[in-house]
Amino acid sequence: MLASASRERPGYTAGVAAPDLLDPKSAAQNSKPRLSFSAKPTVLASRVESDSAINVMKWKTVSTIFLVVVLYLIIGATVFKALEQPQEISQRTTIVIQKQNFIAQHACVNSTELDELIQQIVTAINAGIIPLGNNSNQVSHWDLGSSFFFAGTVITTIGFGNISPRTEGGKIFCIIYALLGIPLFGFLLAGVGDQLGTIFGKGIAKVEDTFIKWNVSQTKIRIISTIIFILFGCVLFVALPAVIFKHIEGWSALDAIYFVVITLTTIGFGDYVAGGSDIEYLDFYKPVVWFWILVGLAYFAAVLSMIGDWLRVISKKTKEEVGEFRAHAAEWTANVTAEFKETRRRLSVEIYDKFQRATSVKRKLSAELAGNHNQELTPCRRTLSVNHLTSEREVLPPLLKAESIYLNGLTPHCAAEDIAVIENMK
């Protein structure tokens, strides 16, 4: 069966192991699909499987990431609660005591009137009006410069929240304006990010050329150039603007850095907003701040894109290593299977040949003994005849040892006397 199976397989050659699927010479003679002709083997897969493996994240991975994010949120909530809740309780207690002291000192004002005044103040603050001083100290939040800055926060999706449309017409226009402006700003941000990436890329290339002259490894060069790129961007778009805001807005260094990071990451809490106080040249100051936001966002987008490229490269290398391992495992399995099949085929052929030889010897012995049954048989020949007749339905196992043939039922002494008979019949 094995021999027939080997003849049915096209291109099968007895005694030859499976062709090396990674060897170009042997692969050139084999028309069947192979792993690869390159030095780095890859695993064959259909286009659908490869696309799904590349573009679709597995549910197990999604679930793991989801659990990590939830755990991260729980940790953040715990830390923020521990840091901020005592301050909130202190502020609530302080305002209650101040209200009681104010009512005690001003008997003409009752608690209801005071609450109404406080509610109006809260409403004014929510509308972007700070009820301090007189009208001469008030700054409009809807002049041309402030409106330009607000429109910029809409399309950049920062949304500080210090001011917002209060009229129905303003809300409707803001919806339409955001839906059209956000994609437009996305194209602009991508273009500016590409230009910044090109500029920084040229600078990084010069730095790498300098380090190459010093015989530094490529990995160290890449790490050093990346660190220089990030540090230069942080100085240009974070540290320097923070110093400017600290000087112009009168904030502390921590508040200035806090505003810069919260703004450029498009979080935009709105607790700190540039241009919120009475500043000279305010109409020009806010548009300049918006252009800084544009370039800073482009820089952060370039950094995030670079990090994404790193992750893709790492993922690609990991997949290549796994694919190479699988290819070698498949090659090893194929070779072992081929060798096992070849060994089994050879054993089958040898056993079959020996069986045929034993059958032929048995037939010749039967014919010889049948022709000489009237002759006088020696005790050894009589033993051979009896054993042959009783074992006619069994296979006569040939035993080859020291180039001498011993038949079942013969002692070495008898075999020595009749060995010539067997040799003549072979």
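The backbone N, Cα and C atoms fix where each Cβ goes, and this holds for glycine too.
Taking the Cβ of Ile155 (mutagenesis position) as reference, residues of its chain lying under 8 Å away and at least six apart in sequence are, in sequence order, Tyr177, Ala178, Gly181, Ile182, Leu184, Phe185. Quoted from Swiss-Prot, the note attached to the mutagenesis of Ile155 to Cys states: No effect on voltage-dependent channel gating.
The secondary structure of Thr156 (mutagenesis position), as reduced to three states from DSSP, is coil rather than helix or strand. Sequence-distant contacts of Thr156 (mutagenesis position), defined by Cβ-Cβ distance under 8 angstroms and a gap of at least six in the same chain, are Phe185, Thr266, Ile293, Leu294, Leu297. Among the mutagenesis results in Swiss-Prot, Thr156 to Cys has the note: No effect on voltage-dependent channel gating. The residue drawn here is the original one.
Here Swiss-Prot describes Thr157 to Cys as a published mutagenesis experiment; the accompanying note says: Loss of voltage-dependent channel gating. Taking Cβ-Cβ distances under 8 Å and a sequence separation of 6 or more, the neighbours of Thr157 (mutagenesis position) in its chain are Ile182, Thr266.
The annotation K(+) 1 binding site is assigned in Swiss-Prot to Thr157, Ile158, Thr266, Ile267 on the grounds of similarity to another entry. In the three-state DSSP scheme, Ile267 (K(+) 1 binding site) is classed as coil. The C-beta environment of Ile267 (K(+) 1 binding site), restricted to residues of the same chain at least 6 apart in sequence and closer than 8 Å, consists of Ile158.
According to Swiss-Prot, the K(+) 4 binding site annotation covers Thr157, Thr266, on the basis of similarity to another entry.
If you draw a 10 Å sphere around the CB of Ile158 (mutagenesis position), it holds 22 other CB atoms from the protein chains shown. Here Swiss-Prot describes Ile158 to Cys as a published mutagenesis experiment; the accompanying note says: No effect on voltage-dependent channel gating.
For Ile158, Gly159, Ile267, Gly268, the entry in Swiss-Prot reads K(+) 2 binding site.
Look at Swiss-Prot and you will find Gly159, Phe160, Gly268, Phe269 tagged as K(+) 3 binding site. The number of other Cβ atoms within 10 Å of the Cβ belonging to Gly268 (K(+) 2 binding site), over all protein chains shown, comes to 21.
Among the sequence features in Swiss-Prot, the mutagenesis site Thr266 to Cys is noted as follows: Loss of voltage-dependent channel gating. Neighbours of Thr266 (mutagenesis position), defined as other CB atoms within 10 A of its CB across all chains, total 14.
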Same-chain residues at least 6 apart in sequence whose Cβ lies under 8 Å from Phe160 (K(+) 3 binding site): Thr153, Gly268, Phe269, Gly270, Val273
Nonlocal residues around Gly159 (K(+) 2 binding site), in sequence order (Cβ under 8 Å, 6 or more apart): Thr153, Gly268, Gly270
Report, as a single number, how many Cβ atoms besides its own are within 10 Å of the Cβ of Phe269 (K(+) 3 binding site). 15
